[in-house]
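Since the structure comes first, as C-alpha cells, the remarks are kept for the end.
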Amino acid sequence: MSKEKQAQSKAHKAQQAISSAKSLSTQKSKMSELERATRDGAAIGKKRADIAKKIADKAKQLSSYQAKQFKADEQAVKKVAQEQKRLSDERTKHEAFIKQSLSSMRTTASATMEAEEEYDFFISHASEDKEAFVQDLVAALRDLGAKIFYDAYTLKVGDSLRRKIDQGLANSKFGIVVLSEHFFSKQWPARELDGLTAMEIGGQTRILPIWHKVSYDEVRRFSPSLADKVALNTSLKSVEEIAKELHSLI
C-alpha cells in the first residue's frame, strides 16, 4: 500500500474513532491522529503532484529536445547533401580541367615535336638571291638527300616567321650563309647571322659561308670574322659542286 493510501486509511480510522469515542480525552487523541494523517496525506499528495509536474516538465523538455534534434539532423543531412554536391561539382570541374590540360599538353607536345624537327642545313640569304642561286642550291642539296630549312619549303600560312626561323636556327647542324650585296643591305638576314654566330660560339652549329658575286674586301667590310672563314665561291664552283661539298659534311 502506498504512503498516501496509508495516510488516508489512518485519517479514516481516526474519523471513525472520534465518532465512537466516549471520552473527551479519546476524542482529542483521535483528533490529533486525524490531523497528522491529514497533513501526511496532503504532504504526500503535494509531493506526488510535484513529481508529476517534474515528470511533465522533463517530458516537455525531452519533446523539445527531440524536435530540435530532428531539426538539427535534417540540417545535418542537408549540409551533407550540399557538401556532396559541392564535391561532385568540384570533381566535375577538376576532371574537365584535367581533360583540357591533357588536350593542351598534347597540342604543345605536338608543336614541340614539330619544333624539334632537325635539319642538316639552315640557309640564310637575301630574297633577291633566291632565283639567281639559292633555289638551285636547295634543289641540288635535296636531291642529295639533305634536309634543308628553307623558308619556301618550311614555312606555312599562319606560321610565326620569327619563331619558325628561331626553331630552324636551333635545330640545324650547319648554317649556310649566302653572302652577297643584297645580303649586306638586309636587316633580317643579318639577324639570322647574329643567331648563327651566337650558336656557333656555343658549339651548337657551324657557319658555312658562300660568297655570291662579292669580293674579299666587301665581305671583310661587312664582317671581318666571316672574311677569315674558308668559304665556297659561286664564281669558282657550280651549284652542283657546291652542293656536293656541303653534303659531304653531314
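Glycine is no exception: its Cβ is also placed from the backbone N, Cα and C atoms.
Although substitutions are noted, the structure shown does not include any of them.
These features come from Swiss-Prot:
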DOMAIN    117-250  domain 'TIR'
MUTAGEN   ARG142 to Glu  Does not affect homodimerization
MUTAGEN   ASP151 to Arg  Does not affect homodimerization
ACT_SITE  GLU192  active site
MUTAGEN   LYS213 to Glu  No longer inhibits TLR4-mediated activation of NF-kappa-B
MUTAGEN   ARG220 to Ala  No longer inhibits TLR4-mediated activation of NF-kappa-B
MUTAGEN   SER235 to Ala  Impaired homodimerization
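Reduced to three states, the DSSP call for SER235 (mutagenesis position) is coil. For the pair formed by ARG142 (mutagenesis position) and SER235 (mutagenesis position), distance between Cα atoms is given as 22 Å, rounded to the nearest Å. The CA atom of LYS213 (mutagenesis position) is located 14 Å away from the CA atom of ARG220 (mutagenesis position). A straight line from the CA of SER235 (mutagenesis position) to the CA of ARG220 (mutagenesis position) spans 18 Å. The Cβ neighbour count for ARG220 (mutagenesis position), using a 10 Å radius and every protein chain shown, is 13.
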